[in-house]
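Below is one structure; the comments refer to it alone.
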Amino acid sequence: MNQANFLQELPNVLKRLETGLIIPQLKDILRVFGLRLSGTKAELITRIKQLIERIAIENNTTSWEALKKAIDGDVTSAVCILKYNTYQIYSAAAPIAPPSSASGNRSYSRPFAPVVHSRIRFRKSPFYDILEQFNAPFVVPACVGTRNTISFSFHVTPPALSKLLNDPKQYRVYLFSTPSETIGFGNCLMEFPTPQMELRINNQVAHANYRRLKGKPGTTNPADITDLVSKYAGPPGNNVVIYYMNSTKSYSVVVCFVKVYTIENLVDQIKSRKAESKEKIIERIKNDNQDADIIATSTDISLKCPLSFSRISLPVRSVFCKHIQCFDASAFLEMNKQTPSWMCPVCASHIQFSDLIIDGFMQHILESTPSNSETITVDPEGNWKLNTFDEPVESSEDEFVPKEKVIELSDGEGISTMANKSNDQPTRRASTHNSGPPAKRKRESLVIDLTISDDDENVATSTTESPSNATKENSLSRNVQSPNIDTAISNRSTNVRHGHPGFKDYTVENSPASRERSTSESAQSSVHMGYAGEGGLLSGALRAPSQQNNNNSNTQHSINLHTIVPSPYEPPLSVTPSTAITNLSIPESNRTNSSASSKSFTMNDLILPPLHLKNTTQTNNAHEDAQSSNLSQNHSLFYERIPQRPSYRIEKQNKGIYEDENEQSISAMPIPRAHPQLPKNLLSQTAGPLWDEQQDAQVDWNSELQSNNSYHNSGFEGTGNTFQSID
C-alpha cells in the first residue's frame, strides 16, 4: 500500500467516519469486516478506528479500498472487493476462542475471515422457491431529501430461460430487495427502499406493490418482472433502473429465478399432512377444564371463517394454537398471498406454513351440521350442540312450491282472481338434513296482470268464470265507478222516472236490435256530456234499458222528459236539442217523432221590440219563424206596451256629419230653434251662445221648464212654450 496516498486519504476518511455516518451505517461497516455490532456510537467509531490501525500496520491495500467503499455507503462493492482477497485480522480486544477438545487442553488462535455475501438468503415463502440468483447484490444507497437513480444489469442463464419459455406459469423472475444491515444475520426480510419508487426493466415500467404494513417488515411481495425480461440469453442482458427518494438506509437488490406454487397446491400439501384427531382434541378440552379453581362454561364456536365470513370448508389452525376456533385454509392462504403477514386471525400469533394442521374435531362438526347453520356450543366435556336460535336460510332442498295466482286489475270489472281451481296441495320435498330445524315456508307469490284492457273484460270473464261467478262480479262492479257505461246501465232499472219539471214524456223502445246499434253511441255521448256518474241531471233518463230480464227484452219503457216553460217576465234562453237524446237507443220508427217533439220546447232568441231594421240573424231551425204566434196573452200585452222610438229624417240642405258614406239619410236629432233673446250674430257660432247674466235673469225659466210634451207611437208633437228665432 502506498503510504503517501494512505496518509493523504486518512483525514477525509476519519472526518466522514466521525461526522457523516449514523449508527446503522457504522454497523454496516463493521458487518462487512465481521466485527462486533453492539455498543454506542462512540464505541462503534472506536472499533472502526482500531480496524484502520491494523490495516495500516499490515499494509493491506485490499482492506483499505473495501473500507473506503463501505464508509462511502457502497457496502456491496466492499463485499465484492473482499470476496477474492482474504486477509487475516487478529483482534486483541475480542479474540475468538477455539472449541474445546476432549483429547487435551490444547489452545490456538484461529484467524478471522471476513463475511463475503455473494448470495442473500431470504425468508422462505410457501408461494415460491428461489432456484437461481442472476446477479450479485446491488446496493441502493440511502438518499434523504433528494431523488436518486441507480441502474444495473443482469443476464438470464440458458437453463432458466428454457424453463421460463416452456412453463411460464410455474417459473417466474422476481426482483428482491432487503436492507443491507440485515445481510449475514439469518434470513432476510423482503422490503423495498421506499414506497415512492419507480422500477423500470428495459425502459418499461414494472407495476408492483412496494408498500408494506406499517411497523411490520417483510409484509410485501417481490416484484414480478417476468413479462419485461428479454427472452434470450447473453449480452447485452437486461437493464434495471430504480428511481427513489427519502430512503433512510441502504438496500441490496437482487434478481432471482423462482418456482411458484398455487393455492391449490398448498391446500393439497396441508391435506397430505397428518390431521389432529377428534379424540385428541376432546381430551385436551377436558384437561384444560379440570382446574378446580376455574369454573368452566360452554363456549360458542362459529362455523364461519373469521377472514372470509363464509362457511369453513377446510378447518385449519397452527399446531401451537390451543383454541377450538379454526379458519379456512384457502382464505388464509389467499390473504397471505396478497400481504404476507402470517398472523393467526384468532389469537394473532405468528404462524408458519409448515405449522398448519387440519382440526379433526371441527371437521367432524362441519360434516354433521347442515350447510345453513352458523354457530355451535361446546361444553367443558367436549360435547357440542347446534344453537337453536339460528334461523336457517331457505334452500332449494327445503321449500314449498306454491302455485302462482294471477290477479287481473281492470277499470270496470274490479278485481278478479284467476287461480288454479284444482284441489292439489303443495307437497314438501324430502330433506337430506335431519339435525337442523325445519325451514320456513315461503310466501305465496301473487302475480298482478295490468295489461288487460276494458275491451277484453267480457271475453276474459266469460271464458274463465261460470254464470254464477259472473253474477257476483256484476254485483261487485256496481260499487266501482267506471267509465264503462254498459255495465252501469245493465245494472240499473229500466223504468226511470225523473221528477224534474223541465222534461217532457217520451217513449223509448227497448229492443235487442236497438241495443246493439246504440251501445257505443250511448257510451260516448254520456261520457262526453258528463253523465257517467249517477249524480248527473240526465244520468237516470239517459241510461239504456237493462239486459237482466230476457223475457221482457221486447217491451217498451217510458222515460219522462218535461218541457221547459219560460216565464213571461224573463227572457228565455235558447236551447238546442241534446245529442244524448238523439243518440239513445231509439228505433228508427220512433226517432222522427222524438225529433219533432224536441222542437216544441226549443226557445227563440231574446225578445226585442221591432226597430224596423233588417234581421241579420240567420235562422237555422224552421220552427223559430212561428214562435211569436205561440206566445201567451200576457206575453202579447207586454210586447204592445213597449214604447217605440220615433223616426226622423234630415233635410237635404243639412248634409254633413248626419249623412253616411252612401249618401242615405238616417235618423238624427231634431234641430233646436233659436232663443228669442239671443242676438243674430251669435247663431252662426258653432261653439253655442254666450251666457249673459242680465239676459238670463229676464228669462222666465219656471214657465220654460213646466212645458208638457206628449208622445205617441205614430210620431212626435210638442205643446207649450215654443222657441222663436230673432229675425
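Every residue, even glycine, has its Cβ placed from backbone N, Cα and C.
Helix, strand and coil counts under DSSP for the domain 'SAP' (18-52) come to 24 helix, 0 strand, 11 coil. For 18-52, the entry in Swiss-Prot reads domain 'SAP'.
The annotation domain 'PINIT' is assigned in Swiss-Prot to 108-261 on the grounds of sequence analysis.
Here Cys321 (mutagenesis position) comes close to Cys344, Val346, Cys347, Ser349, Ile351: these same-chain residues lie at least six apart in sequence, with C-beta atoms under 8 angstroms from its C-beta. Under DSSP, Cys321 (mutagenesis position) is assigned to coil, being neither helix nor strand in the three-state scheme. According to Swiss-Prot, the experimentally introduced change Cys321 to Ser is described as follows: Reduction in sumoylation of rad22.
Annotation source Swiss-Prot lists Zn(2+) binding site at Cys321, His323, Cys344, Cys347, citing sequence analysis. Neighbour count (other Cβ atoms within 10 Å of the Cβ, all protein chains): 19 for Cys344 (Zn(2+) binding site).
Within its own chain, His323 (mutagenesis position) has Arg317, Val346, Cys347 as residues 6 or more apart in sequence whose C-beta sits under 8 angstroms from its own. Swiss-Prot gives this note for the published mutagenesis His323 to Ala: Reduction in sumoylation of rad22.
In the three-state DSSP scheme, Cys326 (mutagenesis position) falls into the coil class. The mutagenesis experiment Cys326 to Ser is recorded by Swiss-Prot, whose note states: Reduction in sumoylation of rad22.
Taking the recorded positions Cys326, Cys347 in turn, the residue surrounded by the fewest other Cβ atoms inside 10 Å of its Cβ turns out to be Cys347. Other than the site residues Cys321, His323, Cys344, Cys347, same-chain residues with C-beta atoms no more than 8 angstroms from the centre of those residues' C-beta atoms, the Zn(2+) site, are Arg317, Ser318, Lys322, Gln325, Val346, Ala348, Ser349.
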